[in-house]
Amino acid sequence: MSAAILLAPGDVIKRSSEELKQRQIQINLVDWMESEGGKEDKTEPKEESKAEGSKDGEGTQSESGQKEEGGKETKDADVDRRIHTAVGSGSGTKGSGERANENANRGDGKVGGGGGDADAGVGATGTNGGRWVVLTEEIARAIESKYGTKIDVYRDEVPAQIIEVERSLQKELGISREGVAEQTERLRDLRRKEKNGTHAKAVERGGRKQRKKAHGDAQREGVEEEKTSEEPARIGITIEGVMSQKKLLSMIGGVERKMAPIGARESAVMLVSNSIKDVVRATAYFTAPTGDPHWKEVAREASKKKNILAYTSTGGDVKTEFLHLIDHL
């Protein structure tokens, strides 16, 4: 696509203005506060004009999006149903085995008292090797996407060290309601099992005391050996609630990923605008829930154009999705 002009809601453009300037993209923003008083379109000064030439090797993908004429008026969220392109970029996940292999040598000193290998940790036995795990695939994906650290999902192994992602961190990671509910359900199941396991251990210990009295001192050593050999296998599950990003990173390692902005020469977008005057020359538009009262009319007019690409927010972070779209048009 050459010299693309992208329409978007005014508040989305406002929140992204700094990143747009870094990309040397012009901004034509109609401020709805001022436009109420009859002011005309306000164009923010551009840092550097974008060269208006077509890019080689990339043809315009035209997805015909004309709505049937005769028509019913549509709301913001509906104007682009004819072309619904998911903007967000999900991070693919690998199997838990791969994550386990890659994390085995992390040696951050936070797990099982370990230094290097996972097997070096005190009590770090079983399939999990003593490393921290989470309860859902969604949480594992979110952590990998945000911090670049692969983390296993709990698979009913014992012993286990489980991270419970609490409310403030759930928001930070962008965990969905379904993901939160799934974690809550798994925690309830675990606590129920843990309670039953503790009861079984108490019964077994009582039985050992009776056996010791019955058989006397001669068999005391054998009973003690039995006790010490059986109890490590019954070491239960550690659940650690985590509210802050800092604590999470201290447990799993990694740092927050910050995407470097794509430069002007790498983006096809020349101008972003929320002005109805730019509908005629627009090549694409992005719609999302907005407080811009004029966007409904702009989007409706844009939807009447032939050969215009329509994109909509998938419900995640709107600014991130908007910039991702700009960088990949």
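Placed from the backbone N, Cα and C atoms, the Cβ positions cover glycine too.
For the published mutagenesis LYS110 to Asn, Swiss-Prot gives the following note: Complete loss of ATP hydrolysis activity and ATP binding.
Taken from Swiss-Prot, the feature ATP binding site applies to LYS110.
What Swiss-Prot says about the mutagenesis result for GLU157 to Asn is this: No effect on ATP hydrolysis activity or ATP binding. When Cβ atoms from all protein chains are considered, those within 10 Å of GLU157 (mutagenesis position) total 14, not counting its own. Under the three-state DSSP scheme, GLU157 (mutagenesis position) falls in the coil class.
Here the residue is the original one, but Swiss-Prot notes a mutagenesis experiment at this spot, ARG205 to Gln: Complete loss of ATP hydrolysis activity and RNA binding activity.
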